[in-house]
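Here is what Swiss-Prot says about this protein:
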BINDING   Cys230, Cys235, Cys249, His253  Zn(2+) binding site
MUTAGEN   Cys230 to Ala  Reduces DNA-binding ability
MUTAGEN   Cys235 to Ala  Reduces DNA-binding ability
MUTAGEN   Cys249 to Ala  Reduces DNA-binding ability
Amino acid sequence: MSNHPKITSAHQNVEEKLRELQERFCHLQAARKEGRHGDLALLEAQISQNIREWQAELTAPSPESSLLGEGISQFLEEFAPLLKLDEEDDATSTLKEHAGAKPDPEGFSQSLCPPEWTSENFSQSPFNGNFSCGFEDALNSTETHGQQLHYGYEGFDPSINSAPDFHDQKLSSNLDITSQYDYIFSEVRQELDNSPSTKLDSSEEIDNFAEFSTPSSVRVPPSAFLGPKCALWDCTRPAQGSEWYLDYCSNYHGTLALNEDSPGTAPVLRPGGISLKDNLLIDALRAKTQGKNVGIPVCEGAVNTKCPWNAAELFHLELVEGETIREWLFFDKPRRAYDSGNRKQRSLPDYSGRGWHESRKQLMKEQEGQKRSYYMDPQPPGPFEWHLFEYQINESDACALYRLELKVGNGKKSPKGKISKDPLADLQKKMGQFKVASDKPSPPTKGRKE
């Protein structure tokens, strides 16, 4: 076995990067199954960044690459484009430039490595959910290779059982980024099958296979859901983090909560409405009062200093096609006009109407909180209707959670007061009752006898 310190360091670096990449893929798989589209976008960006950093390290000169000579440099130059995720279209990217007009599969695989390496096969298992990366000794080729490192990725899409044909398959230009990940990694596996392995040996024997299973944040026992939940406001998974993200289900959600409620952030926007029950919003408010980051920003005076339709920097009002409701979430200090249980109103300086008018107060005994509902009185001209919901908890009045709702109405806005459909009919009815009462014979009176 080689005791070269730089090779040992390189081996550990590769192991850590593979471990991190595998964990992010597990989170990506879980987010895809649970339909968390916001999480998918951020995870895809993180995976893309990790791969670009890895690509930069591969192409950077190092003592190990200089020892291996020009062969490995040529291999890395051919391998680096496979890690590029920012190509506009795979069908027109530089991946096809190596094949020529009529690509020959055998010739293409031979061009990736020197002739003296072509007889050596890269140890690779079928891509059925587990992939392995073999590292052999490049400096001491006569010594025996240690135990292979197997990195099993159980969370990967099992439908990918074989690599697509690199030369014949054509990708459409509207592939989503997750499909491009699957395709690119399948191509990498196919090219590594036809190329030599980079021989880097560890200085110590590995007792057990370094097999990765789905992280505990993806698979949890049912009893864990009865304990504390993830502090991210729209996540219902249990909090099973470690180190700095103890209050979250994963380090990804911890980072997401920290980024999305940072100062200066616009309110949380949800086209189509917020499909969460009120108890989860109360939980988010309670976690905020406990000093946790929940992914909802603080926006002081967002709906009290001016009308929401005049605050374009906070509330984006361009609805998408077919959208009938849009909601925003943010924290703010409770206003004095909302403290009383009586129905009150709060005027707005840029609106001639009465402003926000309280319509309902709901006590949430199980959650030890309350919810107040407001409507804009009167509603502004046009098809839009504005509603505001305020959530508070009994143990703290430091802040309140506000949910602002924009709803597309049917154009028929009726006043909130109860008005009779036909006032004339009511008047005639009352007059009829009075007439009947007046027609009744009066009791006889006794006259004085003369």
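Placement of Cβ uses the backbone N, Cα and C atoms for every residue, glycine included.
Don't look for the substitutions in this one, it keeps the originals.
Keep in mind that what you see is a predicted model, and the values were worked out from it rather than measured.
Here the Cβ of Cys230 (mutagenesis position) has 24 other Cβ atoms within 10 Å, regardless of which shown protein chain they belong to. Residue pair Cys249 (mutagenesis position) / Cys235 (mutagenesis position) shows a Cα separation of 9 Å.
Most buried of the mutagenesis positions Cys235, Cys249, judged by other Cβ atoms within 10 Å, is Cys249. In the three-state DSSP scheme, Cys235 (mutagenesis position) is classed as coil. Within 10 Å of the Cβ of His253 (Zn(2+) binding site) there are 26 other Cβ atoms, across all protein chains. Taking the Cα atom of each, His253 (Zn(2+) binding site) and Cys235 (mutagenesis position) are about 9 angstrom apart.
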